[in-house]
Amino acid sequence: MSSLSGKVQTVLGLVEPSQLGRTLTHEHLTMTFDSFYCPPPPCHEVTSKEPIMMKNLFWIQKNPYSHRENLQLNQEVGAIREELLYFKAKGGGALVENTTTGLSRDVHTLKWLAEQTGVHIIAGAGFYVDATHSAATRAMSVEQLTDVLINEILHGADGTSIKCGVIGEIGCSWPLTDSERKILEATAHAQAQLGCPVIIHPGRNPGAPFQIIRILQEAGADISKTVMSHLDRTIFDKKELLEFAQLGCYLEYDLFGTELLNYQLSPDIDMPDDNKRIRRVHFLVDEGYEDRILMAHDIHTKHRLMKYGGHGYSHILTNIVPKMLLRGLTERVLDKILIENPKQWLTFK
């Protein structure tokens, strides 16, 4: 679209790409995660229902999806405002808010947060995984889904005039469902018409990212403007990672700060820690993919906020970047990952 071409679309309107600065490409500021509540371990039911307190924070850190209050990030708008001001003070400029239909997207709150903090916020269009799809969503054709995505970018989301600036995160399960496949095809069709950025949440299997890219390609997507999220919990084998990198999408390591003994959403996966993430990013840089890497935290629960002793949205800037420099990555490369790559991805063609 000519009016969008060369611009980035935030919840406050179009901006020049050069205005973004350091950008986190996969975060949540207001959402609910009730659909993914996990029953607590035996004899821990009482703790799971307590308010979040200092004495149970350690338990919540180990069982984040078994505490119902922890899944209500939408209750912390004031704390999020303070976090974004801190993020800006530490050198942050922009943030992509990946909450889509099914996770209680709230574009009014996103607009308020952008106005209050001066942080550029880009909202996400589309649908999360099948478990959150309504009967109406499942009944839609690819053409109808395409129209929904285009409308959320050109006219506004959720009955408002507040426009999304990316499609995604588009949720995919493993195995992929029929409804998710239709939405992927609609995503490709909408992207082909709009020239917009796309971001994908893959299923928790090493084959999922490959399958998703293939479906998008066959439906006409621009893979060079597509992000594959959560690679830190999805592709572990280096050879397999390089095979995937050759497909040309952005490679996102977006779980910085998440260091779990037990990954409740997929217990067979051993979640890497931040040192392993840093080594994996370094590996991709050494292999020539510095222009394809993106980083974020994917905060979506209360316990990861600074208010509750968590790392917050400034963790990458205050802790990860210094460690990366210590490990031999250069300022130039880190500026590429945090400034240039997000800018290139978020700019409409």
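Each residue, glycine too, has its Cβ placed from N, Cα and C.
Where a substitution is noted, the model still shows the residue that was there originally.
Bear in mind that the values here come from a model prediction, so they are computed numbers and not experimental data.
The mutagenesis experiment His26 to Phe is recorded by Swiss-Prot, whose note states: Abolished N-acetyltaurine hydrolase activity. DSSP gives His26 (mutagenesis position) a strand state. There are 27 other Cβ atoms within 10 Å of the Cβ belonging to His26 (mutagenesis position).
A C-beta separation below 8 Å, combined with a sequence spacing of at least six in one chain, links His28 (mutagenesis position) to Leu73, Glu97, Asn98, Thr99, Leu103, Asp298, Ile299, His300. The divalent metal cation 1 binding site annotation in Swiss-Prot covers His26, His28, Glu169, Asp298.
Under mutagenesis, Swiss-Prot gives His28 to Phe with this note: Abolished N-acetyltaurine hydrolase activity.
In Swiss-Prot, a published mutagenesis experiment is listed as Tyr65 to Phe, annotated Abolished N-acetyltaurine hydrolase activity. Counting every protein chain shown, 19 other Cβ atoms lie within 10 Å of the Cβ of Tyr65 (mutagenesis position). Secondary structure at Tyr65 (mutagenesis position), taken from DSSP and collapsed to helix, strand or coil, is helix.
Record note (Swiss-Prot) on the mutagenesis of Glu169 to Ala: Decreased N-acetyltaurine hydrolase activity. In the three-state DSSP assignment, the secondary structure recorded for Glu169 (mutagenesis position) is strand.
Annotation source Swiss-Prot lists divalent metal cation 2 binding site at Glu169, His201, His230, citing similarity to another entry. In the three-state DSSP scheme, His201 (divalent metal cation 2 binding site) falls into the strand class. In the structure as shown, the Cβ atom of His201 (divalent metal cation 2 binding site) sits within 10 Å of 26 other Cβ atoms.
Shown in sequence order, Gly257, Thr258, His297, Gly310, His311, Gly312 are the residues of the chain, 6+ apart in sequence, with a C-beta less than 8 angstroms from the C-beta of Arg304 (mutagenesis position). Swiss-Prot lists Arg304 to Lys among its mutagenesis entries, and the accompanying note reads: Slightly decreased N-acetyltaurine hydrolase activity.
Across the structure, His26 (mutagenesis position) and His230 (divalent metal cation 2 binding site) are spaced 9 Å apart at their Cα atoms.
Around the Cβ of His230 (divalent metal cation 2 binding site), a 10 Å sphere holds 22 further Cβ atoms from the protein chains shown. Around the Cβ of Glu169 (mutagenesis position), 30 further Cβ atoms fall within 10 Å across all displayed protein chains.
Annotation: His201 are the recorded positions among Tyr65, His201, His230 whose CA atoms are within 10 angstroms of the CA of Glu169 (mutagenesis position).
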